[in-house]
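Student: What follows is a single structure, and I will ask about it in a moment.
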Amino acid sequence: MEIKEEGASEEGQHFLPTAQANDPGDCQFTSIQKTPNEPQLEFILACKDLVAPVRDRKLNTLVQISVIHPVEQSLTRYSSTEIVEGTRDPLFLTGVTFPSEYPIYEETKIKLTVYDVKDKSHDTVRTSVLPEHKDPPPEVGRSFLGYASFKVGELLKSKEQLLVLSLRTSDGGKVVGTIEVSVVKMGEIEDGEADHITTDVQGQKCALVCECTAPESVSGKDNLPFLNSVLKNPVCKLYRFPTSDNKWMRIREQMSESILSFHIPKELISLHIKEDLCRNQEIKELGELSPHWDNLRKNVLTHCDQMVNMYQDILTELSKETGSSFKSSSSKGEKTLEFVPINLHLQRMQVHSPHLKDALYDVITVGAPAAHFQGFKNGGLRKLLHRFETERRNTGYQFIYYSPENTAKAKEVLSNINQLQPLIATHADLLLNSASQHSPDSLKNSLKMLSEKTELFVHAFKDQLVRSALLALYTARPGGILKKPPSPKSSTEESSPQDQPPVMRGQDSIPHHSDYDEEEWDRVWANVGKSLNCIIAMVDKLIERDGGSEGSGGNNDGEKEPSLTDAIPSHPREDWYEQLYPLILTLKDCMGEVVNRAKQSLTFVLLQELAYSLPQCLMLTLRRDIVFSQALAGLVCGFIIKLQTSLYDPGFLQQLHTVGLIVQYEGLLSTYSDEIGMLEDMAVGISDLKKVAFKIIEAKSNDVLPVITGRREHYVVEVKLPARMFESLPLQIKEGQLLHVYPVLFNVGINEQQTLAERFGDVSLQESINQENFELLQEYYKIFMEKMPPDYISHFQEQNDLKALLENLLQNIQSKKRKNVEIMWLAATICRKLNGIRFTCCKSAKDRTSMSVTLEQCSILRDEHQLHKDFFIRALDCMRREGCRIENVLKNIKCRKYAFNMLQLMAFPKYYRPPEGTYGKADT
């Protein structure tokens, strides 16, 4: 017997009027007792002794489930089972589930209508509300067999929560069979005898036993309110599939939107505006420049101000979005939604097996991070950035070329300056406060903190880039002579001794000026260290004279420069504050001089990047910001969900703070036409996630939405946890240790465009991406094996042969095989075994993504949970016809059809083809 399903379910919660769900009159109805955050009601169906309308006809049966609300008395089509072919005793694998927020009561009536499907390719169920007892008009491809109805309270109060109802014709007269309705409670032990149901499966009898063992908690249910603050609008589906030993396993499939789809882009855009306003102000404060450079500065500021205004407008528009928490695929080209990820959802499968632990499997599905509004006529970021840097390197005399590494370094030093200067000032004031209190211990502690921060400050200026930037800025002042465009030294030059003879300087590209004193910066910079040494020496002297038995941590410095301590005159002990105050003032003055010079010179470096090819470089920055915003929203969503589900797993938490997390992206984009540009955008966006770190903090209020800090080169995402959850974390994480992620992307095009690329085009982009990211994955595995404790590694290796999987993955990447989906299966398996975060992406995360995640789910059921081999294809069809992914299609394009045609599907790998009747023409 072959099972196929009709693409006909509708999630009723999307179609009931809002007022109905919150009707004041609802209080007179009896609510269903339920577990918080669990579905209110789940049941499964089976029919027996169905009467065919035509003698000897083999029935192809489905059941349509409708809901009659006790107030409205209107019928809402809610969902459907799959189609079971060739039997009068169909047993349906697709169940019915009502999520926790659905307005259902004991008085709610459920209507079950049984159809005989004659033409699956035309069979659909349209959403509509009909008066009670009115049958829908005849639909193409099906014929009505019979119906039955019951109240929810009758089912819940029945013996063993099982109803056997007679199916009657539309006039209520003739009985055409029976239908069994059985309540499902996932994870509970079923009392009494197991329910034996026999069904004909491809010519053999298969006894399916419905029994479950006591489960272990999949994830702490205490965590669910926290997760629900991030996830919204869940769509739930229920299935039962037989195992290889003919027992039932139960599967709950869930798909949820995330409010982070809009929250993260708004956070990020706000940071961009703040960063760009600060940069613009620093450019304005560069001081007097020669006419050439001043004109460049004015031009840069004009364009930068326009860019800031654009970001502010986008932020204003995003703040108006208060409805849906996801961006549909049909909106991917909208300018105001550019920063928002496309169709971001959590795809979750919860499995309850007879003999295995309950398990959760999560995949984040999202459209490939790409700048759709900008278009792909000239390619994506990977190509555009390479071309831009090549052209900038060969620019004319009017600009100074700084490599991307040096530009990033300038931004890093500027950021460090802005962070460290106020910190040092604070610690200096604390030192004075300790002196006024005459507390030796407090004085030593304050000095230790001041020394550490000041040493970091001094170290920030050791880079040769600062020296060359100072000289470049000097030549740009009025009267400066620009004999040759200055450029920073390479890393090898930076590491060379700085005491080379001056004659060697003529060989580099740094300009010279007869009045420029190259040693002046060294003196200014060194004065900070000397000022600190004076403070250390004074503290040592004060504590020593006070009779302290221990010196401060700066004794070594005092020994190196004994003249400092010798030069300090003796003072009475009550004058500690007065003796330290002028030294602190000197330190602050020296720092101010260093900061002023360094900020101006490094800002001049940033001016060079902006001055070249305006507005192209700003448009590239915009494109990169857009792509990164989409990628980051998905990453933060995935990280929070992974943290919630693994919060009480000590091994995972140790891996989190010791190694970091692997984040694996599965790409399904072709290397043909516009999708090449999408893949180029996606590759850069995912690579940019390396500059993101996470920090877990305790939530001080009910607001647990993440907060982002930092700048374009380095972001920290602060994830807030309720106190009870926060206390369960290891000390290292609670103390604020930064948690790192290792993003990797593996792409295999599977559609008909990839066929064209493989035969007539170029697949080198895909090959390069896969090879590069394999090396990153291998590096992560190496770090994982080195840093995790030996006892953990020993147990881990017993359970997983990752080395063999990695070797197999490398062989497949190097094999040059067309549409080698084995690459994706292996990468996904490795990611799961390494406790990683899984993503699946295609252009809009709707069609190809749906085929991939459903295949992955069924493969997991087969490989990890003993799904009966004869039911693999049927399970796959169930999930594709009546599962969450067909609901995703409906949410995106208001049509229950995957956007494939027969010609396209001929090019798809076998297991990536949807079942008949679920695909066709759809406007996307």
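Each Cβ is built from the backbone N, Cα and C atoms, and glycine gets one as well.
Here Swiss-Prot flags 23-165 as domain 'C2'. Experimental mutagenesis at this site is recorded by Swiss-Prot as Cys842 to Ser, annotated: Abolished phosphotyrosine phosphatase activity. Quoting Swiss-Prot on the mutagenesis of Lys843 to Met: Increased phosphotyrosine phosphatase activity. Does not alter lipid phosphatase activity for the substrate phosphatidylinositol(3,4)P2, but reduced hydrolysis of inositol(1,3,4)P3 by about 70%. For Lys846 to Met, Swiss-Prot lists a mutagenesis experiment annotated as follows: Does not alter phosphotyrosine phosphatase activity. Abolished lipid phosphatase activity. Among the mutagenesis experiments that Swiss-Prot reports, Asp847 to Glu is described with the note: Significantly reduces phosphotyrosine phosphatase activity. Not able to dephosphorylate phosphatidylinositol(3,4)P2 but retains approximately 35% of activity towards Inosotol(1,3,4)P3.
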Student: Residue counts in helix (H, G, I), strand (E, B) and coil for the domain 'C2' (23-165), per DSSP?
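Tutor: So the counts come to 14 helix, 61 strand, 68 coil.
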Student: Given a separation of at least six residues and a C-beta threshold under 8 Å, show me what packs close to Lys843 (mutagenesis position) in the same chain.
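Tutor: For Lys843 (mutagenesis position), the qualifying residues are Ser329, Gly367, Ala368, Leu669, Glu675, Met678.
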Student: Where does the mean pLDDT land for the domain 'C2' (23-165)?
Tutor: 82
Student: Return the residues near Cys842 (mutagenesis position), defined as same-chain residues 6+ apart in sequence whose C-beta is under 8 angstroms from its C-beta, sorted by sequence, else 'none'.
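Tutor: Set apart from Cys842 (mutagenesis position) by at least 6 residues yet with Cβ under 8 Å, we have Gly367, Ala368, Gly667, Leu668, Leu669, Arg848, Thr849, Ser852.
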Student: When you measure from the Cβ of Lys846 (mutagenesis position), how many other Cβ atoms are you left with inside 10 Å?
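Tutor: Step by step: centre on the Cβ of Lys846 (mutagenesis position), count other Cβ atoms within 10 Å, giving 25.
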Student: Relative to the Cβ of Asp847 (mutagenesis position), which residues of the same chain, six or more apart in sequence, are found under 8 Å away?
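Tutor: Spatial neighbours, sequence-distant, of Asp847 (mutagenesis position): Val889, Tyr898, Ala899, Phe900.
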Student: Is Lys846 (mutagenesis position) helix, strand or coil when read with DSSP?
Tutor: coil
